[in-house]
Amino acid sequence: MQHNLIAFLSDVGSADEAHALCKGVMYGVAPAATIVDITHDVAPFDVREGALFLADVPHSFPAHTVICAYVYPETGTATHTIAVRNEKGQLLVGPNNGLLSFALDASPAVECHEVLSPDVMNQPVTPTWYGKDIVAACAAHLAAGTDLAAVGPRIDPKQIVRLPYASASEVEGGIRGEVVRIDRAFGNVWTNIPTHLIGSMLQDGERLEVKIEALSDTVLELPFCKTFGEVDEGQPLLYLNSRGRLALGLNQSNFIEKWPVVPGDSITVSPRVPDSNLGPVLG
């Protein structure tokens with residue numbers, strides 16, 4: 001299979017030329033490739049955020065994709081770049097620091113190699129920019145038809161560094177989860193609470209209690225809605241995001257500006273106390 005589509009993620013930002021130079025290296029190796037930007041605005045050095053941004057990429061991109069990703073605070077050290085084939089047939093290239101964790105949860109690794117061959121690197125390799133000279137260059141060589149086995153020695157997929165992912169769980173009277181991501185563009189809060197765990201509570205218009213421990217155990221009483229327009233402008237709601245997880249938002253406004261939670265904060269969702277006459281904020 002010819003992998004002539006490259007999906008590219010990094011933490012270098014879009015304010016200067018860094019991501020364009022990486023693309024220049026890739027086009028120099030694979031001029032027929034198409035390069036799609038996932039994002040270059042991962043928070044600097046934030047491997048977990050980068051991993052979360054990659055989580056849905058395997059589902060959304062076709063099998064002939066090379067997923068090229070780097071958030072590489074260890075650049076120039078013994079942390080190696082790896083190249084992986086997943087069950088879907090896609091190829092992934094990135095540092096072995098956990099960045100590929102959630103993408104590989106979506107489509108597990110079936111073959112993995114350390115990228116050690118100088119033939120698939122941009123020479124001379126800059127120790128402070130493995131992302132360009134090793135990750136991007138290797139991804140381009142794979143897109144140009146280089147065999148995966150040619151990049152370096154095969155390793156057991158069990159050697160791929162994986163980030164821990166806290167699962168939501170049932171607790172007395174409700175479901176306990178945590179904030180995993182902030183939708184920066186709109187200020188919505190995404191949790192790790194999946195549909196199957198909370199489905200019995202999710203009746204359209206049903207009001208649920210949401211306890212946010214980091215905000216002095218603030219409790220919100222929020223309606224569950226299928227979409228934002230079911231509440232008035234500026235009003236809070238619960239909804240299922242496009243990834244099938246429970247999320248909190250404000251219609252046409254910014255949830256975290258009003259309730260400033262961050263990833264890792266605990267959230268407990270439970271059925272509304274019957275006959276409660278309290279407003280949206282209970283505590």
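Glycine is no exception: its Cβ is also placed from the backbone N, Cα and C atoms.
These figures come from a predicted structure and were not determined experimentally.
Long-range Cβ proximity for TRP129 (mutagenesis position), meaning a same-chain Cβ under 8 A and a gap of 6 or more residues, is found for THR75. What Swiss-Prot lists as substrate binding site is ASP11, TYR70, VAL71, TYR72, THR128, TRP129, TYR130, GLY131.
Marked as chloride binding site by Swiss-Prot: GLY131. Taking the Cβ of GLY131 (mutagenesis position) as reference, residues of its chain lying under 8 Å away and at least six apart in sequence are, in sequence order, SER10, VAL12, CYS22, TYR70, TYR72, THR75.
TYR70 (mutagenesis position) carries a strand DSSP state (E or B). Under its mutagenesis entries, Swiss-Prot includes TYR70 to Thr with the note: Results in a 2-fold reduction of chlorinase activity.
Swiss-Prot gives this note for the published mutagenesis TRP129 to Phe: It has a reduced activity, however, to a much lesser extent than the Y70T mutant.
The mutagenesis experiment GLY131 to Ser is recorded by Swiss-Prot, whose note states: Loss of chlorinase activity.
In three-state terms derived from DSSP, GLY131 (mutagenesis position) belongs to a helical segment. Secondary structure at ASP11 (substrate binding site), as computed by DSSP, is coil. Surrounding the centroid of the Cβ atoms of ASP11, TYR70, VAL71, TYR72, THR128, TRP129, TYR130, GLY131, where the record places substrate, the chain contributes additional residues within 8 Å, namely SER10, VAL12, PRO73, THR75, PRO95, LYS132, VAL135.
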